[in-house]
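Swiss-Prot documents LEU26 to Pro as a published mutagenesis change and attaches the note Partial loss of repressor function when overexpressed in the absence of hns. According to Swiss-Prot, the experimentally introduced change TYR97 to Cys is described as follows: Partial loss of repressor function when overexpressed in the absence of hns. Among the mutagenesis entries in Swiss-Prot is PRO116 to Ser, noted as: Partial loss of repressor function when overexpressed in the absence of hns. Record note (Swiss-Prot), mutagenesis GLY126 to Val: Higher RNA chaperone activity than wild-type, decreased ability to bind structured RNA. The unchanged residue is displayed.
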Amino acid sequence: MSVMLQSLNNIRTLRAMAREFSIDVLEEMLEKFRVVTKERREEEEQQQRELAERQEKISTWLELMKADGINPEELLGNSSAAAPRAGKKRQPRPAKYKFTDVNGETKTWTGQGRTPKPIAQALAEGKSLDDFLI
């Protein structure tokens, strides 16, 4: 809670602050507080009415669906017939580059992920990636 709200919520602090203002100013502040409080109450009541209307509409639709033999779960796609299938496993990418590692073994690289050290070293020495194309 902010310092201002703590001050407004403490009766002793309010009394001390009220000594600095005239009665007319205090009456004006009181009227403003009443207006703000009334507006806030009306907002809360409006939200409650809207929520009640929404709940009533939902219950009406549920009753209509049950009368027609429709299960609400079917609409959400939770039925076994509408269950999404697991995605197919992706085919591995074909190798795009061929290089020889430090052990003299010939290896391939798809071009994705981290660049192999032998290729990175060759690129640093000025070679082109096209030199390693299969």
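Placement of Cβ uses the backbone N, Cα and C atoms for every residue, glycine included.
Substitutions noted, but not modelled.
Note that this is a predicted model, so its numbers are computed, not measured.
Taking the features listed in Swiss-Prot, we show where each one sits on the structure.
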{"residue": "LEU26", "record": "mutagenesis position", "Cβ neighbours (10 Å)": "13"}
{"residue": "TYR97", "record": "mutagenesis position", "Cβ neighbours (10 Å)": "18"}
{"residue": "PRO116", "record": "mutagenesis position", "Cβ neighbours (10 Å)": "16"}
{"residue": "GLY126", "record": "mutagenesis position", "Cβ neighbours (10 Å)": "6"}
PRO116 (mutagenesis position) to TYR97 (mutagenesis position) - Cα separation in whole Å: 10
Euclidean distance between Cα atoms of TYR97 (mutagenesis position) and GLY126 (mutagenesis position), Å: 17
C-alpha spacing of LEU26 (mutagenesis position) relative to TYR97 (mutagenesis position), in angstrom: 83
